[in-house]
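Colleague: Here Swiss-Prot flags Ser156, Asp251, His281 as active site. Listed in Swiss-Prot as a mutagenesis experiment, Cys105 to Ser is described as follows: 3-fold loss of activity compared to wild-type. Under the heading of mutagenesis, Swiss-Prot lists Cys129 to Ser and annotates it as follows: 28-fold loss of activity compared to wild-type. The mutagenesis experiment Ser156 to Ala is recorded by Swiss-Prot, whose note states: Nearly loss of activity. Looking at Swiss-Prot, the entry for mutagenesis of Asp251 to Asn says: Nearly loss of activity. According to Swiss-Prot, the experimentally introduced change His281 to Asn is described as follows: 5-fold loss of activity compared to wild-type.
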Amino acid sequence: MPLDPEVRNFLQVYYKANIIDFTKYQFQEIRQKVNELLAKAVPKDPVGETRDMKIKLEDYELPIRIYSPIKRTNNGLVMHFHGGAWILGSIETEDAISRILSNSCECTVISVDYRLAPEYKFPTAVYDCFNAIVWARDNAGELGIDKDKIATFGISAGGNLVAATSLLARDNKLKLTAQVPVVPFVYLDLASKSMNRYRKGYFLDINLPVDYGVKMYIRDEKDLYNPLFSPLIAEDLSNLPQAIVVTAEYDPLRDQGEAYAYRLMESGVPTLSFRVNGNVHAFLGSPRTSRQVTVMIGALLKDIFK
C-alpha cells in the first residue's frame, strides 16, 4: 500500500533536519539528537507505578526500569530491550512503549538500559540483556511475577537482542514463554529485495545508521557470523520460545525479519508473523501505528500468559 501520509511528512522533516551528519556533528551530539527525537515519538501514558533500580552484575551495575500496569490481571513479565542500532537509545527513548505494553498486557514490564557501542562492543549488550532475564527469574517472588511466564520484546536492535537471548536461554536451559522481535536486525543482509528497494530515504538508511552501527558494535568481521549477532544463520532454531515477529513494509530489514519467522516455523517453533503496511522501520512518524502495534502485542502476550 502507499506510504502513510503521516509517515511521508515525518520523513520530509527528518531528512531536512539532517540529524545524522558527521560533517556537522560529533557522534555524541548525534546520539543526543536522535535520542531526543525517539523519546518524543510516541505520547506517554500513565501507568500504575515505575521504579528505577540497578542490577549488580559481576563488573557493572545495570540500570533497569520496572513498570507496573494500572490494571493487573496476570503475573507475567515482559523484558523490554530498546532499539538504536546498538549505539543509540535508552530506557527513556522507549519509555512510552514500555508504558503502553505494560497496560495492554496488564503485567509487569522491565526495560533494560544495556551498555552501548562503541564504548562496549559485542557481545556486551547481549549478555547484559540475558543477565537481566536471569536476575528477573531469580527475583521472581520479590517482583511478584511467575518465573515461568517471562517474554522478551524488542524493536530493531532490541529485536536482535530478543533473538540472541532466546538462543542463550535455550542453550542454558532457561525457559522463556515468548519472544517478540519487532522489525529486527537478524543478519547483515545487503542483497534482499527490501534492502535494495528501501536502502535510502525511508529513515533506516544503509550507510547511516545500519552500516555505521554494525561497524561500531562488532569487534571484527568474525562477529558477523556469530549466531548471537546474526540469529538468522544459527544452525539450530528449534526449541526456542514461541514467537511474534513484526515487520514493516517500507523497511530494509523487512525481508530478513520475515526470513527469521519462516525459519522458526520450519524449526517447529509456534510463530505468528505479520507485516505492517504503509510504514517505515519502527513505525517512526506514525505514533498511532506504533501504539496500535504495541497494544496488539500486549493483548497477544496477555493471552499467552493466561
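Cβ coordinates come from backbone N, Cα and C, glycine included.
For all the noted positions, this structure keeps the original residue and models no substitution.
So where do these features actually land, and what's packed around them?
Modeller: In the three-state DSSP scheme, Ser156 (mutagenesis position) is classed as coil.
A coil conformation is recorded for Asp251 (mutagenesis position) in the three-state DSSP classification, outside any helix or strand.
The Cβ of His281 (mutagenesis position) has Ser156, Val183, Tyr202, Phe203, Leu204, Ala248, Tyr250, Asp251, Pro252, Leu253 as same-chain neighbours under 8 Å, each 6 or more residues away in sequence.
DSSP assigns Cys105 (mutagenesis position) to a helical segment in the three-state reduction. Of all Cβ atoms in the shown protein chains, 29 besides its own fall within 10 Å of the Cβ of Cys105 (mutagenesis position).
Around Cys129 (mutagenesis position), taking its Cβ as the centre, 24 other Cβ atoms fall within 10 Å, counting all chains.
Here the Cβ of Asp251 (mutagenesis position) has 27 other Cβ atoms within 10 Å, regardless of which shown protein chain they belong to.
Secondary structure at His281 (mutagenesis position), taken from DSSP and collapsed to helix, strand or coil, is helix.
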Colleague: Across all chains shown, how many C-beta atoms besides its own are within 10 angstroms of the C-beta of Ser156 (mutagenesis position)?
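Modeller: A count of 29.
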